[in-house]
Each structure stands twice: as C-alpha cells, then as structure tokens.
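J.: Below, the features straight out of Swiss-Prot:
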- Leu59 to Ala: Abolished interaction with host calmodulin (MUTAGEN)
- His137 to Ala: Does not affect ADP-riboxanase activity (MUTAGEN)
- His137, Phe183, Phe184, His202, Phe207, Glu325: nicotinamide binding site (BINDING)
- His137, Gln138, Ser139, Leu143, Ala150, Ala152, Asn154, Leu157, Asn167, Phe183, His202, Asp230, Glu325: NAD(+) binding site (BINDING)
- Ser139, Leu143, Ala152, Asn154, Leu157, Gly166, Asn167, Thr168, Phe183, Phe207, Asp230: ADP-D-ribose binding site (BINDING)
- Arg159 to Ala: Abolished interaction with host calmodulin; when associated with A-93 and A-330. Abolished interaction with host calmodulin; when associated with A-330 (MUTAGEN)
- Asp172 to Glu: Abolished deamination step without affecting the arginine ADP-ribosylation step (MUTAGEN)
- Asp172 to Ala: Abolished ADP-riboxanase activity and ability to inhibit host cell caspases (MUTAGEN)
- Phe183 to Ala: Does not affect ADP-riboxanase activity. Abolished ADP-riboxanase activity; when associated with A-207 (MUTAGEN)
- Glu187 to Ala: In EH/AA mutant; abolished arginine ADP-riboxanation of host CASP4/CASP11; when associated with A-327 (MUTAGEN)
- Glu325 to Ala: Abolished ADP-riboxanase activity (MUTAGEN)
- Glu325: active site (ACT_SITE)
- Arg330 to Ala: Abolished interaction with host calmodulin; when associated with A-93 and A-159. Abolished interaction with host calmodulin; when associated with A-159 (MUTAGEN)
- His417 to Ala: Abolished interaction with host CASP7; when associated with A-455. Does not affect interaction with host CASP3 (MUTAGEN)
- His441 to Ala: Does not affect interaction with host CASP3 (MUTAGEN)
- Val442 to Asp: Abolished interaction with host CASP7 (MUTAGEN)
- Asn443 to Ala: Abolished interaction with host CASP7; when associated with A-454. Strongly reduced interaction with host CASP3 (MUTAGEN)
- Lys454 to Ala: Abolished interaction with host CASP7; when associated with A-443. Strongly reduced interaction with host CASP3 (MUTAGEN)
Amino acid sequence: MRVENHSPSLSKLNPPEAGSGDPTAIGRRLSGIRRAPLPHVSAGSDGEAAAAGKIGAFLRKAVAAQSYGLMFANGKLFEATGDALEKRGQYGFSALQRLDGLSRRNLAAVEARLGALDSAERGLKERIMTGAWHFRHQSNAALDDGKTAAIASNHLLARESRSSGGNTFAGDKALLSNHDFVFFGVEFSGRGKQDKPLNHKHSTMDFGANAYVVPDTLPACRHGYLTLTDHFFNRVPGGREAEHQDFVGSFPQMGAETGRWIHEGKYRQNAPIFNYRDMKAAVALHLIEFLRDSKDAAFKAYVFDQAMQSGQALDRVLNSVFQAEFHIPRLMATTDYAKHPLRPMLLKEAVDSVNLPALSGLVSSKGDAVTAMWHAIDKGKDAVAAHLLGNWRFEAGDFASAPPGFYHELNYALSEHGASVYILDQFLSRGWAAVNAPFEHVNSGETMLDNAVKYGNREMAAALIKHGADRNLLSEWNGGKLDALLA
C-alpha cells in the first residue's frame with residue numbers, strides 16, 4: 001500500500017445552495033477528501049496557524065460525518081435498534097449528532113445502574129479519566145515512510161483500488177457498516193508512544209508484526225468512537241483466552257467472570273458505543289460495574305490498590321476486563337506516531353500485505369523468492385509478483401512442484417478462483433506453465449480453461465485463448481459455456 005503524504009485537498013467542493021441557511025450543507029457536499037498532516041506554519045504567523053487549524057478541524061468533522069453516515073444508514077443493527085439514519089449520497093453533521101446521542105444514552109444507562117459512587121470508586125474513576133491513553137494499530141503492511149504514518153479505512157482503500165487485503169469481512173459490513181474507520185487497540189498505561197506497547201493482541205487475534213502507536217490527543221481522534229470490545233464480536237475473551245495468562249492466572253475467579261458479552265438493550269450484538277468526550281468515563285463506570293458484580297475479592301483489592309498507583313497494573317486490569325477498540329474515521333495521517341516491531345514478520349505476511357520493503361529483507365535466496373511467488377499466486381498479489389520478476393531470474397523448473405504448505409499444482413493454482421490474470425499471463429508468456437496441460441490432482445483431466453469457465457472469469461478465459469488454450473479439451477460440463485462467457 002502506498003503512503004499518502006500531502007496536505008488536505010478537495011477534489012470536489014459544491015457550495016451550499018443560496019439561501020439554504022443550513023451550516024452543515026457544505027459538509028454534505030464534500031466528496032473525495034483526503035487528509036494528511038497540515039503543513040508546518042512558522043511561529044510568527046499566528047493568524048495563519050489559527051486559520052489552518054480551523055480549516056483542518058472543519059475538514060476532519062466533514063469527513064467524519066461521511067463515515068458515521070455510512071455506518072448508521074447501512075448497518076442492519078442500527079436499523080433494528082431504531083438508530084438508523086436515512087440513506088443518502090452525502091451526510092451532514094446530523095450523523096455526528098447521532099453518535100453523540102447514542103453515547104449519552106449508553107453512558108446514562110450505566111450511570112443509572114450504578115447510582116451513587118463511594119469514595120474509592122470516585123477515586124478510581126478520576127484515575128482513569130485523567131490518564132493518558134495511546135491507540136495501537138497492528139499491521140503487516142507498510143504504513144509509514146519513516147516520517148509520516150498514513151492508515152486508511154477499508155472503505156477508502158477499496159474506493160481508491162489500492163487495498164492489499166484486510167480484516168474487515170462481509171458480516172462486519174452488513175451488521176455495522178463500520179468499514180470507513182481505522183481500528184485501534186487501547187494502551188491504558190500512560191506510558192509514552194515511544195515505549196513498546198504492553199499488548200500485542202486484540203480479542204485473541206494477532207493482527208500484525210508491527211504496531212503504530214498514536215496519542216489520544218491526536219486531532220484525528222476527536223471524532224472517533226470507542227467500544228469496550230471488538231465492535232462486531234462484542235465478547236471479552238476470558239480465562240484461558242486472555243493474552244496475559246500470568247496476570248489472569250493470579251485471579252482465577254476474575255478470569256472466569258471476564259468472558260462475557262457487553263451490550264445494551266435486547267440485542268446481544270448491540271455493543272455500546274461512546275464518543276471521544278464520553279469514552280474515559282464509560283470505561284471507568286463499566287469497570288466499577290464489573291467490580292461490584294465480581295466475587296473475586298483479591299482482584300478488587302488489587303484494582304483499588306496496585307492499579308491506582310501503577311499505569312502498567314491499570315493497563316493489565318482494563319485489558320483483561322475489556323478489549324476496548326477505538327475507531328478513527330476514514331484516515332489517520334500523522335507525524336506524531338511511533339512504530340514498534342512486536343515480532344519477526346513471516347514471509348507469507350509480507351506477501352499478503354504487499355509489504356515490499358519487508359519482503360526484500362525476508363527474501364535472501366532464490367528458494368525464498370520461489371516460495372514468495374507461490375504465495376503471490378495463492379493470494380493474487382500482482383505487485384509482489386512484479387517485484388519478484390524484476391529482482392530474480394526464474395526458470396520453469398523452479399515451479400515444477402509446490403513448496404510445503406501449498407496443496408495445488410501450478411496450473412490449478414494459476415487458474416483457481418480469485419487467481420490473478422496478470423500472474424497467469426506472465427507465467428504463460430515465459431513458458432513456465434503449459435496452457436493445455438491437464439490437472440493431475442484436483443479435478444484430474446481438466447485444464448485451466450475449465451477453471452476460467454467454471455468461475456465465470458471472462459478475462460482469464462480470453463488470456464488463456466490468447467496463449468493457445470484448446471476449447472476442445474473442455475469437460476462436458478463446461479464445453480457449452482465458453483461462448484456465452486466470452487460474448
């Protein structure tokens with residue numbers, strides 16, 4: 001994925017209709033906005049700095065409205081709970097008002113359940129609300145250039161046709177439609193961004209070898225929202241599922257209690273969401289609610305003693321009782337970040353994420369390059385294949401058999417569902433694959449043209465015919481379908 005490194009720009013800005021009187025009208029007409037850190041303004045130009053700050057704040061708010069509009073108007077959950085917005089092409093600031101209303105309602109719900117807090121609980125709430133948080137995005141992709149980190153949402157990447165894959169699935173999009181946000185785990189310790197994160201997993205998942213850490217004071221965070229769990233699968237992993245087994249093992253009763261769904265209302269998947277203003281109070285009050293319900297006296301004593309004094313202890317508590325997830329609208333672009341390698345990256349991960357700098361460091365022999373090419377074939381990664389073709393000399397014999405871990409022969413892999421036509425064309429052009437060679441294992445006797453027809457891949461079928469594929473070799477199931485596919 002390439003890194004965007006430019007100042008905010010508008011590819012299209014339609015002015016509000018004359019006499020509309022709607023201050024949010026311009027926000028609804030914004031489209032094609034890209035954001036990056038504003039250019040540096042010298043200390044002597046205070047007026048310019050103030051103006052630039054106001055423009056940047058407005059653009060962030062306008063973009064955030066589109067992200068929330070997409071979520072609230074299209075997520076089936078919000079329709080079920082009566083919180084949906086009307087679908088439209090562009091969204092005004094009412095989308096942000098919807099977030100604020102939900103946040104207030106969810107905060108009021110836990111406040112009502114708790115009633116008055118005692119002095120120890122008030123102290124704990126104050127401790128959490130005054131603490132400095134950091135947000136952690138884990139990935140295998142190359143998301144920075146050493147000076148600027150630019151992390152885009154799934155929606156933005158797809159719109160610009162530069163996605164290298166991700167962790168947003170059809171179920172997330174259908175239920176929540178929150179794929180125009182960048183997702184982060186939360187570090188509660190108060191340590192600086194330059195300190196290595198204390199947590200390397202989120203809801204039991206390892207999302208990448210590198211962590212990009214930003215402070216909660218970042219302007220891009222101000223229109224974000226927080227959930228106490230993974231927003232889609234809003235269950236806290238408990239006991240043996242928890243990341244920090246040494247900590248959870250010290251409080252077995254607490255470990256048994258943490259594995260739970262956190263939701264408001266009758267729908268189990270209705271994870272409460274909180275805006276930036278309310279998020280710290282929400283975490284504090286939900287922790288107090290958990291403590292009141294807990295039967296683990298030792299854990300409660302630890303919270304009101306050790307966690308009040310130690311940032312690391314507080315982080316262990318909050319990342320065991322919750323798995324908080326923070327969401328920044330559309331794009332997080334900043335120079336105020338730190339990158340932390342958490343573990344060595346695997347070759348497969350570098351290919352899957354199209355991280356060419358990391359791939360170059362991992363491929364030190366022709367054998368490595370061949371394995372990387374098989375991964376590129378398997379995942380349809382054109383950029384990786386082009387990189388390898390430009391840096392290594394291959395022969396047909398290099399691909400005669402698949403490396404360990406790959407289960408399809410070359411011809412089948414090159415024409416499998418989702419395979420890259422570019423990579424197929426490169427292999428056929430170089431004579432590394434025989435266009436009419438029958439499969440020997442899966443669907444024995446069929447050819448690559450059968451796969452192209454079976455999967456309805458017109459572009460692949462045309463490429464195969466260009467390279468001499470014999471339609472007479474098509475199986476009886478596919479023989480009559482080729483002309484219709486090519487029509």
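Each Cβ is built from the backbone N, Cα and C atoms, and glycine gets one as well.
Here the original residues stay in place, and none of the substitutions has been built in.
For the listed features, I'd like the structural context: burial, neighbours, distances.
T.: Within 10 Å of the C-beta atom of His137 (mutagenesis position) sit 23 other C-beta atoms, taking all shown protein chains into account.
DSSP classifies Leu157 (ADP-D-ribose binding site) as helix under the three-state reduction.
Around Arg159 (mutagenesis position), there are no C-beta neighbours below 8 angstroms that are at least 6 residues distant in the chain.
Neighbours of Asp172 (mutagenesis position), defined as other CB atoms within 10 A of its CB across all chains, total 18.
In the three-state DSSP scheme, Asp172 (mutagenesis position) falls into the helix class.
Within 10 Å of the C-beta of Glu187 (mutagenesis position) we count 27 further C-beta atoms, all protein chains included.
A C-beta separation below 8 Å, combined with a sequence spacing of at least six in one chain, links Glu325 (mutagenesis position) to Phe183, Phe184, Gly185, Val186, His202, Leu226, Thr227, Thr229, Asp230, His231. Under the DSSP three-state reduction, Glu325 (mutagenesis position) is assigned to strand.
Over all protein chains present, the Cβ of Arg330 (mutagenesis position) has 25 other Cβ atoms lying within 10 Å.
Following the DSSP three-state reduction, the secondary structure of His417 (mutagenesis position) is coil.
Sequence-distant contacts of His441 (mutagenesis position), defined by Cβ-Cβ distance under 8 angstroms and a gap of at least six in the same chain, are His408, Glu409, Tyr412.
In the three-state DSSP reading, Val442 (mutagenesis position) counts as coil. Neighbour list (Val442 (mutagenesis position), Cβ cut-off 8 Å, at least 6 residues apart, same chain): His408, Tyr412.
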J.: Using a 10 Å cut-off on Cβ-Cβ distances across all protein chains shown, tell me which of the recorded positions (Phe183, Phe184, Phe207) has the largest neighbour count.
T.: Phe184
J.: Among the mutagenesis positions His137, Asp172, Glu187, Arg330, His417, Asn443, report those whose Cα falls within 10 Å of that of Asn154 (NAD(+) binding site); none is a fine answer.
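T.: Correct set: Arg330.
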J.: Whole-number Å only: compute the distance from the Cα of Phe207 (nicotinamide binding site) to the Cα of Arg330 (mutagenesis position).
T.: 19
J.: For the nicotinamide site given as His137, Phe183, Phe184, His202, Phe207, Glu325, which other residues of the same chain have their Cβ within 8 Å of the site's Cβ centre?
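T.: Those within range, site residues removed, are Phe135, Arg136, Gln138, Gly185, Phe326.
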J.: In Å, rounded, how far does the Cα of Leu59 (mutagenesis position) sit from the Cα of Ala152 (ADP-D-ribose binding site)?
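T.: On Cα coordinates alone, these residues lie 16 Å apart.
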